[in-house]
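Take a look at the structure below.
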Amino acid sequence: MYASNLLYLLALWNLWDLSGGQQDIPNGKATLPSPQTPQNTIDQIGINQNYWFTYNALKQNETLAIIDTMEMRIASSLLEFKAQMEIQLQPLKIIMRHHASNIKASNNIKMRRFEKVGSRHFHIEKNLMQTWFEAYVTCRKMNGHLANIQDEMELDGILALAPNNSYWIDISKLVENGGTFVSTLTGREPFFVKWKSNQDTKKKNQCVYIYAKEMSYDECFEKKSFVCQADQWA
């Protein structure tokens, strides 16, 4: 039995020797295989960074060049568009100048119909008889407004230029059964009133007229002369 165990050990030794086990363990110690050199070393990272910096700089320059080209094209297109618009607008400018001249001439003609009273201008219609509403429209067509009389001096000045007649002015009370007299120009109560005493308060649609240096009211659909003021504001 001792001899058979010895033969078994010798056989194992021969197999280990044939497999190169002695080469793997020099001086009786095992060693690991040498590691491979890594591809992404610090130097390689630096090279890649320089590459990307260069690439980004080139792309940035390329982008800036594209933007400059686009700006030049846009500027050129705008100049061309402006030139075309100037050409196309010339006839319109001529028409507008002509129209403005006509308006100015028309306004001058209309202003000749107004007379100066104090610091303001009024048109005293002495021939045409209209309802209060028609008189309002007529004054607007003259680029004026039914008169808002500001004080007694102005009232006396207007009536001094007018024959003894009744003249609509811009004061009315169109609400039945109550309400107050207002100016259509301001939407408020009038600046100045000088009422005639003992007036009929039962009249509907009461509109104000001046007569004999006093103010009275009548139904708005009655026909009377009227006074326009040149200014269209209060």
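A Cβ is built for glycine as well, from the same backbone N, Cα and C atoms used for every other residue.
The domain 'C-type lectin' feature in Swiss-Prot is assigned to 137-234. Along the domain 'C-type lectin' (137-234), the predicted structure has mean pLDDT 89.
Quoted from Swiss-Prot, the note attached to the natural variant ASN27 to Ser states: In strain: SFS 1.2.
Quoted from Swiss-Prot, the note attached to the natural variant LYS29 to Asn states: In strain: M26, Ma7, WS16 and WS26.
Annotation for LYS59 (variant position): no spatial neighbours, criterion Cβ-Cβ under 8 Å with sequence separation of six or more. Listed in Swiss-Prot as a natural variant, LYS59 to Arg is described as follows: In strain: isofemale line 32, La1, La3, La4, La5, La14, La15, La16, La21, La25, La34, La35, M18, Ma5, Ma8, Ma13, Ma18, Ma20, Ma21, Ma45, Ma48, Ma52, Ma67, Mo1b, Mo52b, Mo80b, NFS 6.1, SFS 1.2, WS6, WS19, Zim26, Zim29, Zim30 and Zim56.
Here the residue is the original one, while Swiss-Prot reports the natural variant LYS104 to Glu with the comment In strain: SFS 1.2.
What Swiss-Prot says about the natural variant ALA105 to Ser is this: In strain: La16 and La35.
Where Swiss-Prot documents ASN108 to Asp as a natural variant, the accompanying text is: In strain: SFS 2.3.
Within 10 Å of the Cβ of ILE171 (variant position) there are 27 other Cβ atoms, across all protein chains. When secondary structure is read from DSSP and collapsed to three states, ILE171 (variant position) falls in the strand class. Quoted from Swiss-Prot, the note attached to the natural variant ILE171 to Val states: In strain: NFS 5.2.
According to Swiss-Prot, the natural variant GLU214 to Asp carries the following note: In strain: Ma7. Counting only same-chain residues at least 6 apart in sequence, those with a Cβ under 8 Å from the Cβ of GLU214 (variant position) are LYS194, TRP195, LYS196.
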With DSSP, how much of the domain 'C-type lectin' (137-234) is helix, how much strand and how much coil, in residues?
14 helix, 29 strand, 55 coil
Helix, strand or coil: which one is LYS59 (variant position) in, per DSSP?
helix
